[in-house]
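Structure first, then comments.
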Amino acid sequence: MTNIRKTHPLMKILNDAFIDLPTPPNISSWWNFGSLLGLCLIMQILTGLFLAMHYTPDTSTAFSSVAHICRDVNYGWFIRYLHANGASMFFICLYAHIGRGLYYGSYMFQETWNIGVLLLLAVMATAFVGYVLPWGQMSFWGATVITNLLSAIPYIGTTLVEWIWGGFSVDKATLTRFFAFHFILPFIITALAAVHLLFLHETGSNNPTGIPSNMDMIPFHPYYTIKDILGALLLILTLLALTLFTPDLLGDPDNYTPANPLSTPAHIKPEWYFLFAYAILRSIPNKLGGVLALLLSILVLIFIPMLQTSKQRSMMFRPFSQLLFWTLIADLLTLTWIGGQPVEHPYIIVGQLASILYFLLILVLMPTAGLIENKLLKW
């Protein structure tokens, strides 16, 4: 008798995706982040659902409802901080996942990569609208500053901003629609993630060497299920440590002050995972130029498959490209640090240099290194 998991229409899909999936035998722990992102997404949807049961998306009660969740709801404080720090874990996994893709040339699976970029944008949008919901000072001013960037669009800018606000400033209408977006987007992300997996399973996984491994594959279960469980346990352990010992480590103290349109915080800054893009935005003294640089800092990922000049897919055997890759990581860390600093000397010039280097590395230096490495190998 044939096993039910191979015949039942639903079980067959799960079987082909998580059990009998042929997988390269040499993929490292850098390939764990995909499953960890799935875990983060499930966790965020569940904690978010329980928070939504007690939260009220109204300017007069939003801040109080969050305080009520933390004080009066059973384990409400735990759910709230799991959700807030879960977002940070989500972005750590996301950036590691993208970094892995860049290093090992996974972007050569173009459909998978492009849907991945869409996923990144959707997660960033979700995190942004979610940060507005507690209606603290940083929520309000963050929403005001970022939505205001759209006014830089010629001709339709101002109308567009007022349309998004639902009025002439960030107010009740804005909060209500942001709550609606924050609720619906994770389900759109789930659907996109399923399509992301669908395209990945059309080609099979890449591996550290970048060489096709079709002739040497192993089943996903038990080898990689056990490996993913280990990764999941480490993720949960880290998240619990963060949530139970230092829940406010990554947050902003200003968000414990209720939103006040009449008082601007000394330093308006987003959550840590947006600081690199915020630094690029601030490094250009022109509003429209800054907005375009901000957009391009993320959308540049779409062009990466077109910028592949090397005849080798992975960076595993390419020392020049490796050096530039780690320079890019250091540059992104520098931008993240600059994004959290006030706009004054020497931070301004450091931010401008780091922004120039970011685009220079991706668009010029890395493709050039690929060509040089081809020459050195006489290819």
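Going from the start of the chain as shown, residues are counted 1 onward.
Cβ coordinates come from backbone N, Cα and C, glycine included.
In this structure the noted substitutions are not present, so the sites keep their original residues.
As annotated by Swiss-Prot, heme b b562 binding site applies to H83, H182, with the evidence given as similarity to another entry. Under the heading heme b b566 binding site, Swiss-Prot lists H97, H196. What Swiss-Prot lists as ubiquinone binding site is H201, and the listing cites similarity to another entry. Listed in Swiss-Prot as a natural variant, P25 to S is described as follows: In strain: Isolate South Africa. Per Swiss-Prot, natural variant I188 to V is noted as: In strain: Isolate South Africa. Quoted from Swiss-Prot, the note on natural variant D252 to N is: In strain: Isolate South Africa.
Rounded to the nearest whole angstrom, the C-alpha distance between H97 (heme b b566 binding site) and the residue listed as 'ubiquinone binding site' is 17. Around the Cβ of H182 (heme b b562 binding site), 21 further Cβ atoms fall within 10 Å across all displayed protein chains.
Separating the Cα atoms of D252 (variant position) and H196 (heme b b566 binding site) is a whole-number distance of 33 Å.
Taking the C-alpha atom of H201 (ubiquinone binding site) as reference, the shortest distance to any of the recorded positions P25, H83, I188 belongs to P25. Of P25, I188, H196, all annotated as recorded positions, the residue with the shortest Cα distance to H182 (heme b b562 binding site) is I188.
Within 10 Å of the C-beta atom of H83 (heme b b562 binding site) sit 21 other C-beta atoms, taking all shown protein chains into account. By the criterion of other Cβ atoms within 10 Å of the residue's own Cβ, the least surrounded of the binding-site residues H97, H196, H201 is H201. Checked against P25 (variant position) by C-alpha proximity, the recorded positions H83, I188, H196 yield H196 as the nearest. Counting other CB atoms no more than 10 Å from each candidate's CB, the variant positions P25, I188, D252 peak at D252.
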